[in-house]
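Asker: Mind looking over this structure? Questions follow.
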Amino acid sequence: MALSYRVSELQSTIPEHILQSTFVHVISSNWSGLQTESIPEEMKQIVEEQGNKLHWAALLILMVIIPTIGGNTLVILAVSLEKKLQYATNYFLMSLAVADLLVGLFVMPIALLTIMFEAMWPLPLVLCPAWLFLDVLFSTASIMHLCAISVDRYIAIKKPIQANQYNSRATAFIKITVVWLISIGIAIPVPIKGIETDVDNPNNITCVLTKERFGDFMLFGSLAAFFTPLAIMIVTYFLTIHALQKKAYLVKNKPPQRLTWLTVSTVFQRDETPCSSPEKVAMLDGSRKDKALPNSGDETLMRRTSTIGKKSVQTISNEQRASKVLGIVFFLFLLMWCPFFITNITLVLCDSCNQTTLQMLLEIFVWIGYVSSGVNPLVYTLFNKTFRDAFGRYITCNYRATKSVKTLRKRSSKIYFRNPMAENSKFFKKHGIRNGINPAMYQSPMRLRSSTIQSSSIILLDTLLLTENEGDKTEEQVSYV
């Protein structure tokens, strides 16, 4: 009969680290005293305990792991497939989504296994330091991406012209590479030191960073991976708010402008003849007395151009809304990661504190930090209509964007050059197409001298969007409307 087996015989067939779990411990400690009539009662209690663990595991899978994997996959697909989303800033978001996706794929499931086995490592020993390394790496990379996005946005608002000049795809990839290298540098001490094992029971380990072996890493790693990015995010957030308030004031109090011919060498430069003069485009600038546009149709032109100031105000409003989103991300960042890193520091510095309680709190708070990997794509993308539309199509397995004729007409623009040779500029044709401007619509004012400029031929360039006076220096941002 099954009841005649001795405990020692049963234990010899079970690995040592599995015997330490509550499930086997309850069986082995009560096996000798079990009677046939008491088996259902004992087994019922064990089944209930394991059932509760399974319920918690299912809850974590449904509420945390699956949304993290699904949401970040949608972000990666959107940036990869949508042409409108393929610019430098969104490459940061895609890299952030990659880091968060890897947390959901490789870190969370194994962390869930450790919960099921009551902190005992259920996998081969060699995988323990590798998993801890990936845990620190991907979580740190997620935090570093948030910090980099915050700094990048502040620079784009404070110095728009300079930021646009260095905001290429190659530059974005360099920045992303630096973020990942910093994250690797912070996490690399974990596999180098390795996990200390018990000599008597080498298979009986808990795969956690202990104070005795990783005390210095836990302290300085927390400073580098969290508190330093936190300080940077706080400073850049308030600087961003200040810069937006200043620009909103400048736009609101800007005097009326007049339409003039103005040479702008920083926007369009001919690449065919090095010695040729820069093209001249019609722009808004009341501070210079260049030759004005023909008087014919002035009233119609000014009615059309009066909307440009409104678009400037609208752009400021959009940036303020984006900064509010940044504030939400900043708040969630504090809410989800502060408890873990504060407890981590306390565990190292406080010798009189209950180490068992702090370790238990760490196991809880780390899952709150994991939740941020699922929240990041929601906060950053659900406020963006292009992302929302893409997500809706991807969920229904439709991976092609549809563009209406009305939308295409709204995006078409006509830009008139005073220099007829400007129409042949390879630079302008290349970048015009990239910005949604049809080269077939280019017309030269030299051809239109004998004709009246129609109201439909208005120049849609707003150079007074973000104008700052810093001493004697004036900066103008040129943007397509």
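Keep in mind that glycine also has a Cβ here, set from the backbone N, Cα and C atoms.
Original residues only.
Pulled the feature table from Swiss-Prot, pasting it below:
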MUTAGEN   Leu132 to Ala  No effect on agonist binding
MUTAGEN   Asp135 to Ala  Abolishes agonist binding
BINDING   Asp135, Thr140, Leu209  ergotamine binding site
MUTAGEN   Val136 to Ala  Slightly decreases agonist binding
MUTAGEN   Ser139 to Ala  Slightly decreases agonist binding
MUTAGEN   Thr140 to Val or Ala  Decreased agonist binding
MUTAGEN   Val208 to Ala  No effect on agonist binding
MUTAGEN   Leu209 to Ala  No effect on agonist binding. Strongly increases dissociation of bound lysergic acid diethylamine, without affecting binding affinity. Reduces signaling via arrestins, but has no effect on signaling via the phosphatidylinositol-calcium second messenger system
MUTAGEN   Lys211 to Ala  Impairs protein folding and stability. Strongly reduced cell surface expression
MUTAGEN   Phe217 to Ala  Slightly decreases agonist binding
MUTAGEN   Met218 to Ala  No effect on agonist binding
MUTAGEN   Ala225 to Gly or Ser  Does not affect agonist binding
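Each of the listed features needs to be described in terms of its position in the shown structure.
Answerer: There are 21 other CB atoms within 10 A of the CB of Leu132 (mutagenesis position), with all protein chains counted.
Sequence-distant neighbours of Asp135 (mutagenesis position): residues of the same chain at least 6 apart with a C-beta under 8 Å from its C-beta are Val107, Ala111. DSSP assigns Asp135 (mutagenesis position) to a helix.
Neighbour density for Ser139 (mutagenesis position): within 10 A of its CB lie 27 other CB atoms from the protein chains shown.
Under the three-state DSSP scheme, Thr140 (mutagenesis position) falls in the helix class.
Counting every protein chain shown, 16 other Cβ atoms lie within 10 Å of the Cβ of Val208 (mutagenesis position).
Classification of Leu209 (mutagenesis position) by DSSP places it in coil, neither helical nor stranded.
Counting every protein chain shown, 18 other Cβ atoms lie within 10 Å of the Cβ of Lys211 (mutagenesis position).
Around Phe217 (mutagenesis position), a 10 Å sphere centred on its CB holds 19 further CB atoms from the protein chains shown.
Reduced to three states, the DSSP call for Met218 (mutagenesis position) is helix. Long-range Cβ proximity for Met218 (mutagenesis position), meaning a same-chain Cβ under 8 A and a gap of 6 or more residues, is found for Leu209, Lys211, Asn344, Ile345, Leu347, Val348.
The C-beta environment of Ala225 (mutagenesis position), restricted to residues of the same chain at least 6 apart in sequence and closer than 8 Å, consists of Val136, Ser139, Thr140, Ile143, Met144, Ser183, Ile186, Phe341.
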Asker: For Phe217 (mutagenesis position) and Val208 (mutagenesis position), determine the Cα separation and express it in whole Å.
Answerer: 13
Asker: How big is the gap, in Å, between the Cα of Leu132 (mutagenesis position) and that of Val208 (mutagenesis position), rounded to a whole number?
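Answerer: Computed Cα spacing between Leu132 (mutagenesis position) and Val208 (mutagenesis position) is 8 Å.
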Asker: If you count, for each of the mutagenesis positions Val136, Leu209, the other Cβ atoms lying within 10 Å of its Cβ, which residue has the minimum?
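Answerer: Across Val136, Leu209, these mutagenesis positions, the one with fewest Cβ atoms within 10 Å is Leu209.
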Asker: Taking only the residues the record lists as binding ergotamine, namely Asp135, Thr140, Leu209, what is the largest Cα to Cα distance between any two of them, in Å to the nearest whole number?
Answerer: 16
Asker: Taking 10 A as the limit, how many CB atoms besides its own sit near the CB of Thr140 (mutagenesis position)?
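Answerer: I count 24 other Cβ atoms within 10 Å of it.
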